[in-house]
Each structure stands twice: as structure tokens, then as C-alpha cells.
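Have a look at the structure below before the remarks.
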Amino acid sequence: MGSSGLLSLLVLFVLLANVQGPGLTDWLFPRRCPKIREECEFQERDVCTKDRQCQDNKKCCVFSCGKKCLDLKQDVCEMPKETGPCLAYFLHWWYDKKDNTCSMFVYGGCQGNNNNFQSKANCLNTCKNKRFP
């Protein structure tokens with residue numbers, strides 16, 4: 001197959017990606033887990049150990065002091081504050097995009113979302129230097 005054959009194949013993949021949606025492009029160009037250094041006061045319980053344990057094509061990534069299912073198309077720093085339905089009392093931090101700062105909140109200990117950090121330093125390290133439109 002010459003260079004024109006490869007070019008035709010590439011054009012076909014691009015067209016299929018536009019028609020089929022993100023599934024094909026994710027297969028061709030998989031997204032990677034974020035690499036963020038964090039200092040953890042304690043190791044959190046892992047939600048997953050492998051990608052197949054995550055729903056909705058999320059990836060199992062080391063994030064915020066434990067393994068969690070992340071939607072790599074969604075920025076955790078843009079998620080709202082969620083305390084979760086449980087009644088524990090953990091002082092955690094979340095990133096408020098509107099104010100461009102990390103604020104303390106009471107996390108109930110379960111569920112919620114991934115905009116949830118053990119320390120202000122971890123929150124700032126993950127979210128502060130991002131450029132938002």
C-alpha cells in the first residue's frame with residue numbers, strides 16, 4: 001500500500017470518527033490519566049482497580065489520594081461542590097471555578113464527585129494553573 005493508500009485510510013478514519021462519535025476516536029487516541037503529584041494525609045479507599053470496573057467509559061486513575069473512576073472528558077475543577085449523602089464529617093477542599101480559589105467544605109465520606117481534595121495544596125496543585133475560557 002503506497003502513501004496514497006495510507007492517506008485514504010486516514011481520511012476514512014477521520015470521517016468515521018465524525019460520524020460515529022467519540023467512541024472510535026477514543027479507541028484510536030486513548031486519553032491518559034492525569035499525572036498530578038499529591039501529598040496525602042491518608043490513603044483513601046480505592047473505588048476501582050481496573051478500567052472495566054468503571055461505568056460509562058470512565059478510566060480507573062490514581063487521583064486525589066486513591067484510585068477513582070474519572071471521566072477524562074470532564075474537568076474535575078469545573079464540577080460543583082458535592083458533600084455526598086453520608087453523614088461523616090471530613091474537612092475537605094473543592095475548587096470554585098467562579099472565584100478561582102479552593103474552599104473548605106464538609107465531605108460526608110461517600111459518593112460526591114472528584115472535585116474533592118484532602119488539602120488546599122492538593123486542590124491548588126490540581127486546579128489553580130488551569131486556563132478556563
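Start at 1 and count along the chain as shown; that gives each residue its number.
Heads up, the Cβ atoms here are built off N, Cα and C, so glycines get one too.
Sequence unchanged from the original; the noted substitutions are absent.
Each residue in the domain 'WAP' (26-73) has a pLDDT score, and their mean in this model is 84. Residues or ranges marked as domain 'WAP' by Swiss-Prot: 26-73.
According to Swiss-Prot, the domain 'BPTI/Kunitz inhibitor' annotation covers 77-127, on the basis of sequence analysis.
Listed in Swiss-Prot as a mutagenesis experiment, Leu87 to Gly is described as follows: Loss of effect on KLK3 activity. Taking a C-beta cut-off of under 8 Å and a sequence gap of six or more, Leu87 (mutagenesis position) has these contacts in its own chain: Gly108, Gly109. Under the three-state DSSP scheme, Leu87 (mutagenesis position) falls in the coil class.
What Swiss-Prot says about the mutagenesis result for Cys102 to Ala is this: Reduces the binding to SEMG1 by 45%. Long-range neighbours of Cys102 (mutagenesis position) (same chain, six or more residues apart, CB within less than 8 Å of its CB): Trp93, Trp94, Tyr95, Asp96, Phe117, Lys120, Cys123, Leu124, Cys127, Lys128.
Secondary structure at Tyr107 (mutagenesis position), taken from DSSP and collapsed to helix, strand or coil, is strand. Cβ-based neighbour count (10 Å, all protein chains) for Tyr107 (mutagenesis position) stands at 23. Quoting Swiss-Prot on the mutagenesis of Tyr107 to Ala: Reduces the binding to SEMG1 by 68%.
Listed in Swiss-Prot as a mutagenesis experiment, Cys110 to Ala is described as follows: Does not affect the binding of SEMG1 or LTF. Does not affect the binding of SEMG1; when associated with A-123 and A-127. Taking a C-beta cut-off of under 8 Å and a sequence gap of six or more, Cys110 (mutagenesis position) has these contacts in its own chain: Gly84, Pro85, Cys86, Ala88.
Looking at Swiss-Prot, you'll find the mutagenesis Phe117 to Ala noted as follows: Reduces the binding to SEMG1 by 68% and to LTF by 73%.
Mapped onto three states, the DSSP output places Cys123 (mutagenesis position) in helix. Among the mutagenesis experiments that Swiss-Prot reports, Cys123 to Ala is described with the note: Does not affect the binding of SEMG1 or LTF. Does not affect the binding of SEMG1; when associated with A-110 and A-127.
One mutagenesis experiment catalogued in Swiss-Prot, Cys127 to Ala, is accompanied by this note: Does not affect the binding of SEMG1 or LTF. Does not affect the binding of SEMG1; when associated with A-110 and A-123. For Cys127 (mutagenesis position), other Cβ atoms within 10 Å of its Cβ number 24.
Counting every protein chain shown, the number of other Cβ atoms lying within 10 Å of the Cβ of Cys123 (mutagenesis position) is 25.
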